[in-house]
Structures are given as structure tokens and as C-alpha cells.
Amino acid sequence: EDYDVGGDMEWKRPSDPKFYITWATGKTFRVGDELEFDFAAGMHDVAVVTKDAFDNCKKENPISHMTTPPVKIMLNTTGPQYYICTVGDHCRVGQKLSINVVGAGGAGGGATPGA
């Protein structure tokens, strides 16, 4: 499945610091899914970071850093994944996303496929 991060709001500085937490709630991210971060070039970016960098909005030495929209990230490993915007105070005001990726056939929240 392909996910447009933030839906209609896309990837930008949110007015609600919990916006991206709320957006991700209830979604099951699986290996093989793709995240797409849409944003205005030069206004935002996407950095893949560690949990410590995510929790503390550390911008230095990200795992990877993409600045040209749209940024498409294929989910190819299970476990937690962390993304932030490194521009200004954007991460500190909530422009950050953490997800947990499950295996392609893994159960996500007990939902039955096709139910």
C-alpha cells in the first residue's frame, strides 16, 4: 500500500503537535508499503533518524536525508522507523513521524484481511 504522509495536509509544520501521531494511528505499515512525503521544495525535508534523534529532534548525522520532493521511501525492514523535518523548529513543533513496520504477512492489530 502507498501512504501519502499527512494526507491532505502533506508534510509540513503542523498546527497541532500531535498531527502526525494521529495520522499514523490505526494504520498498519507493512514491508513493501511506500511512504510518500509531499512538501514545498526548500521549505521542508525528510531525514531518516534514530529513536534518540527523533525523541530529541537531533538534526546531525541522520541515517539519510532527502531534500527534493516528493520523497518516496519503500518500507523494506520490520520494526520502528523514524522521520523528521530538519528545517528550523519544525521537528520540535511536531513535524516528525514514527511508525512500526510489520512483515508483509504479519498481523497488524488483529484485523482480519477482507473483513
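Using N, Cα and C of the backbone, Cβ positions are placed for all residues, glycine too.
Nope, none of those substitutions made it into this model, it's the original residues.
Keep in mind the model is a prediction, meaning the values are calculated, not measured.
In Swiss-Prot this protein carries:
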- 1-103: domain 'Phytocyanin' (DOMAIN)
- HIS44, CYS85, HIS90, GLN95: Cu cation binding site (BINDING)
- VAL48 to Ile: In 25% of the molecules (VARIANT)
VAL48 (variant position) - helix vs strand vs coil (DSSP):
strand
For the C-alpha pair, I'd like the distance in angstrom between VAL48 (variant position) and CYS85 (Cu cation binding site), rounded off.
9
Rounded mean pLDDT within the domain 'Phytocyanin' (1-103) lands at 98
Name, in the order they occur in the sequence, the residues of the same chain whose CB lies under 8 A from the CB of CYS85 (Cu cation binding site) and which sit 6 or more residues away.
TRP11, ARG13, PHE39, HIS44, ASP45, VAL46, ALA47, CYS91, GLN95, LYS96
Count the other Cβ atoms sitting within 10 Å of the Cβ of HIS90 (Cu cation binding site), across every protein chain shown.
20
With a radius of 8 angstroms around the mean position of the C-beta atoms of HIS44, CYS85, HIS90, GLN95, what other residues of the same chain does the Cu cation site pick up?
TRP11, LYS12, ARG13, PHE39, ASP45, ILE84, THR86, VAL87, GLY88, CYS91, LYS96
Take the Cβ of VAL48 (variant position) and count every other Cβ within 10 Å, whichever protein chain it belongs to.
17
Measure from the Cβ of HIS44 (Cu cation binding site) and count the other Cβ atoms within 10 Å, all protein chains considered.
22
